[in-house]
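Asks: Swiss-Prot lists these features:
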MUTAGEN   Asn43 to Asp  Supports robust fluoride-selective efflux at pH 7. Efflux falls when increasing pH and is extinguished at pH 9
BINDING   Asn43, Ser112  fluoride 1 binding site
BINDING   Asn43, Tyr104, Ser108  fluoride 2 binding site
BINDING   Gly77, Thr80  Na(+) binding site
MUTAGEN   Phe82 to Ile  Fluoride efflux is 3 orders of magnitude slower than for wild-type
MUTAGEN   Phe85 to Ile  Fluoride efflux is 2 orders of magnitude slower than for wild-type
Amino acid sequence: MLTYAPLNFIAIGIGATLGAWLRWVLGLRLNGAGWPWGTLTANLVGGYLIGVMVALIASHPEWPAWIRLAAVTGFLGGLTTFSTFSAETVDMLERGVYATAAAYAGASLAGSLAMTGLGLATVRLLLR
């Protein structure tokens, strides 16, 4: 059972800070005028890592809650960003680059789902 224990708050805060910093760096390094590669990268990597974490947590029920909270709620919550993806897609639509917006939205959604499945499959294969 999850509680409002101080360790849980600290774990989420540290994880979220690290995830947000990584997303910020990816945006600075990779986002271009025509395509937000940094956001897409953050969401695809985050999708893969959430798959990995879900599989690992399922195979290790003895792990304390703060580990899941730090990794999933904190780090991956800070790394991935549905709101920035949405804003970037709407910006493309407002600029009239409809094909680019559709490609970006499709790549983000399908790619994130595929990467999550790949993360799950990776851990399941390694744990055999």
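Using the three backbone atoms N, Cα and C, a Cβ is placed for every residue, glycine included.
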Asks: Identify all same-chain residues not among Asn43, Tyr104, Ser108 whose C-beta atom falls within 8 angstroms of the centroid of the fluoride 2 site's C-beta atoms; report them in sequence order.
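Replies: Surrounding the site, in chain order, are Pro36, Thr39, Leu40, Leu44, Phe85, Glu88, Thr89, Ala105, Ala107, Leu109, Gly111, Ser112.
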Asks: Work through the recorded positions one by one (Phe82, Phe85, Tyr104) and point out the residue whose CB has the fewest other CB atoms within 10 angstroms.
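Replies: Relative to the other recorded positions in Phe82, Phe85, Tyr104, Phe82 has the fewest Cβ atoms within 10 Å.
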Asks: Of all the Cα pairs drawn from Asn43, Tyr104, Ser108, the residues the record ties to fluoride 2, which distance is largest, in Å?
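Replies: With Asn43, Tyr104, Ser108 as the binding residues for fluoride 2, the largest Cα distance is 12 Å.
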Asks: Provide the number of Cβ atoms within 10 Å of the Cβ of Ser108 (fluoride 2 binding site), excluding the reference atom itself.
Replies: 21
Asks: When you rank Asn43, Thr80, Phe85, Ser112 by Cα distance to Tyr104 (fluoride 2 binding site), which of the recorded positions ends up on top as the closest?
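Replies: In terms of Cα distance, Tyr104 (fluoride 2 binding site) lies closest to Phe85.
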Asks: Quick one: which of these recorded positions, Asn43, Gly77, Ser108, Ser112, have their CA within 10 A of Phe85 (mutagenesis position)?
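Replies: Asn43, Ser108, listed in sequence order.
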Asks: Is it possible to get the count of other C-beta atoms within 10 angstroms of the C-beta of Gly77 (Na(+) binding site)?
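Replies: I get 18 for this one.
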Asks: Do you know which of the recorded positions Asn43, Thr80, Ser112 has the most other C-beta atoms within 10 angstroms of its C-beta?
Replies: Asn43
Asks: Measuring Cα to Cα, how many angstrom lie between Gly77 (Na(+) binding site) and Asn43 (mutagenesis position)?
Replies: 10
Asks: Under a three-state reading of DSSP, tell me whether Ser112 (fluoride 1 binding site) is helix, strand or coil.
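Replies: Where Ser112 (fluoride 1 binding site) sits, the three-state DSSP reduction gives helix.
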Asks: Consider the recorded positions Asn43, Thr80, Phe82 and say which one has the Cα lying nearest the Cα of Ser112 (fluoride 1 binding site).
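Replies: Going through Asn43, Thr80, Phe82 one by one, the Cα closest to that of Ser112 (fluoride 1 binding site) is Asn43.
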